[in-house]
Amino acid sequence: MAATAIEPSSSISFTSSHLSNPSPVVTTYHSAANLEELSSNLEQLLTNPDCDYTDAEIIIEEEANPVSVHRCVLAARSKFFLDLFKKDKDSSEKKPKYQMKDLLPYGNVGREAFLHFLSYIYTGRLKPFPIEVSTCVDSVCAHDSCKPAIDFAVELMYASFVFQIPDLVSSFQRKLRNYVEKSLVENVLPILLVAFHCDLTQLLDQCIERVARSDLDRFCIEKELPLEVLEKIKQLRVKSVNIPEVEDKSIERTGKVLKALDSDDVELVKLLLTESDITLDQANGLHYAVAYSDPKVVTQVLDLDMADVNFRNSRGYTVLHIAAMRREPTIIIPLIQKGANASDFTFDGRSAVNICRRLTRPKDYHTKTSRKEPSKYRLCIDILEREIRRNPLVSGDTPTCSHSMPEDLQMRLLYLEKRVGLAQLFFPAEANVAMDVANVEGTSECTGLLTPPPSNDTTENLGKVDLNETPYVQTKRMLTRMKALMKTVETGRRYFPSCYEVLDKYMDQYMDEEIPDMSYPEKGTVKERRQKRMRYNELKNDVKKAYSKDKVARSCLSSSSPASSLREALENPT
């Protein structure tokens with residue numbers, strides 16, 4: 001009897017006044033707990049393969065696998081889906097299929113955004129945005145207003161509005177309003193478009209005002225935005241300066257050139273430029289073609305040789321900056337081949353590779369094609385990074401007052417550190433003379449990477465900063481260091497051109513950790529040490545041959561030691 005007294009009863013007595021009249025706090029707690037459990041159970045329908053009792057499929061363009069859904073859940077939560085499924089109620093098809101593009105009258109909703117939307121539909125809970133599709137691959141970005149974050153919120157807004165979920169519309173409208181003032185004006189355009197299509201008046205007015213007071217040129221606005229919005233922006237711009245809009249001849253001529261580009265008529269472009277006093281640069285024709293034309297048309301425009309590939313438009317963007325925004329390798333490569341400078345910065349301190357990173361989602365960066373090749377977005381970043389590494393001496397207009405050291409500035413500095421370290425390894429006397437002349441020692445406290453020759457973990461050292469040092473001082477110090485190293489490398493190119501070419505050949509492998517670091521030859525297994533020595537000796541032989549070639553070429557110098565000969569040449573340049 002005593003044993004049964006301590007066991008929980010299998011039935012609940014309702015005679016107790018405490019149980020029959022529970023307090024409001026207890027009732028609320030149990031209700032919340034029950035709702036939480038219900039929400040979790042419904043989520044299993046989406047995430048657990050064992051609970052796959054779906055009865056319809058949504059096919060999203062370019063996605064191999066459709067998204068399976070339960071019509072009863074969607075119909076209960078959304079009037080749009082209720083009306084949609086009513087039409088097919090008598091259909092003989094067991095699992096009807098719906099194309100996302102047919103459901104949306106405007107805009108786009110990708111797979112990840114739709115799954116995020118469905119998660120709310122099933123559970124009633126709005127989760128944080130998934131990092132792999134709502135952030136960028138720029139390591140110094142806060143991801144509070146970068147393009148992937150905006151695009152994901154815009155897609156969710158289209159889904160929420162079209163599929164008639166008012167509470168989500170309100171939530172995402174607040175989020176998008178926060179983005180408008182934080183983001184670059186070109187990133188505001190997709191927000192403006194979703195506000196226009198979804199009748200979000202407050203958000204639309206905010207976007208129009210932001211674009212109107214920006215320096216975004218009229219031809220870009222005409223290309224991107226609906227006529228109704230365009231007229232409002234024009235009116236606001238006229239009011240802000242109190243000057244009536246005048247259609248001057250240069251704008252008219254520019255418009256004709258750009259319309260010819262819109263029709264892919266490069267011959268007409270050439271004719272218009274020949275017959276008028278406007279140039280392709282003045283019309284920003286190459287910028288426009290790179291932004292909007294087919295890559296083949298861009299190549300044809302480049303072949304006219306009528307434009308400066310490093311010309312800046314009124315906003316400070318070079319053609320390569322615009323190409324980085326488009327992220328099309330078949331446009332970026334011809335521009336670089338024509339001499340576009342990958343190291344040029346915008347007025348606010350962004351380079352082409354930095355722009356490209358801020359537009360690229362981690363998912364797109366890491367995804368490979370069916371043939372196991374990198375995605376075209378990663379390819380664009382790789383091309384631009386390699387170009388910066390290949391031409392580190394072309395510094396562009398490097399900013400000196402950035403709030404954080406730009407990632408491509410770190411990359412160039414790392415490249416130069418490793419290159420000078422490699423030169424020290426093979427001809428220390430000559431390298432030390434060149435470094436003395438460039439006053440590298442005076443900047444060595446920046447990183448301390450040159451002795452011993454840098455290994456491949458130097459990025460960690462580059463990241464170590466003095467917490468008491470302001471961002472301005474830190475960036476300025478790094479630039480001083482970089483300029484000294486650039487001068488050292490330039491000296492090597494001038495006096496040892498063959499050695500310079502050999503180092504060029506091996507630097508990409510060195511940066512990718514394919515060349516052994518001989519600072520620690522004892523590291524690794526016996527086989528690894530043997531391979532390391534063989535690889536090192538192969539490189540050493542190539543450098544020796546190149547050095548002998550340079551020595552013969554400079555036989556006119558003094559027959560004294562190589563270091564003194566170089567020093568004399570540096571101190572008394574002819």
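Yeah, the Cβs are placed from backbone N, Cα and C, and that goes for glycine too.
For 54-130, the entry in Swiss-Prot reads domain 'BTB'. Mean predicted confidence for the domain 'BTB' (54-130): the pLDDT average there is 88.
The Zn(2+) binding site annotation in Swiss-Prot covers Cys136, Cys141, His143, Cys146 and is backed by sequence analysis. DSSP assigns Cys136 (Zn(2+) binding site) to coil in the three-state reduction, outside any helix or strand. The Cβ of Cys136 (Zn(2+) binding site) has 20 other Cβ atoms within 10 Å, all protein chains considered.
On its own chain, His321 (mutagenesis position) has Asp344, Thr346, Arg350, Ala352, Ile355 as residues at least 6 apart in sequence with a Cβ closer than 8 Å to its own Cβ. The mutagenesis experiment His321 to Tyr is recorded by Swiss-Prot, whose note states: Abolishes interaction with TGA2 or with TGA7.
Swiss-Prot gives this note for the published mutagenesis Pro392 to Gln: Normal salicylic acid (SA) binding.
In the three-state DSSP assignment, the secondary structure recorded for Arg419 (mutagenesis position) is helix. Quoting Swiss-Prot on the mutagenesis of Arg419 to Lys or Ala: Impaired salicylic acid (SA) binding.
Every protein chain considered, the tally of other Cβ atoms within 10 Å of the Cβ of Arg419 (mutagenesis position) stands at 24. Annotated salicylate binding site per Swiss-Prot: Arg419, in sequence order, evidence recorded as experimental evidence.
According to Swiss-Prot, the mutagenesis experiment Thr459 to Gly carries the annotation: Slightly increased salicylic acid (SA) binding. Strongly increased salicylic acid (SA) binding leading to restored ability of SA to repress NPR1 binding and delayed NPR1 degradation resulting in increased levels of SA-induced PR1 gene expression; when associated with L-426.
Under its mutagenesis entries, Swiss-Prot includes Thr488 to Val with the note: Normal salicylic acid (SA) binding. Interacts with NPR1 in the absence of SA, but this interaction is repressed by SA. Taking Cβ-Cβ distances under 8 Å and a sequence gap of 6 or more within the same chain, the neighbours of Thr488 (mutagenesis position) are Leu416, Val420, Ala423, Ala431, Ala434, Met435, Ala438, Val440.
Thr488 (mutagenesis position) carries a helical DSSP state (H, G or I). Per Swiss-Prot, mutagenesis Thr488 to Ala is noted as: Reduced salicylic acid (SA) binding.
In Swiss-Prot, a published mutagenesis experiment is listed as Lys505 to Ala, annotated Slightly increased salicylic acid (SA) binding.
All chains included, 25 other C-beta atoms sit within 10 angstroms of the C-beta of Cys146 (Zn(2+) binding site).
Set side by side, the binding-site residues Cys141, His143 differ in how many other CB atoms lie within 10 angstroms of their CB, and the most is found at Cys141. In terms of DSSP helix, strand and coil, the domain 'BTB' (54-130) has 33 helix, 10 strand, 34 coil. Summary of the Zn(2+) site environment: with the site residues Cys136, Cys141, His143, Cys146 set aside, the chain residues having Cβ atoms within 8 Å of the Cβ mean position are Thr135, Asp138, Ala142, Asp144, Ser145, Lys147, Pro148, Ala149, Arg358. If you measure from the Cα atom of Cys141 (Zn(2+) binding site) to that of Arg419 (mutagenesis position), you get 28 Å.
Here the C-alpha separation of Arg419 (mutagenesis position) and Cys136 (Zn(2+) binding site) works out to 29 Å.
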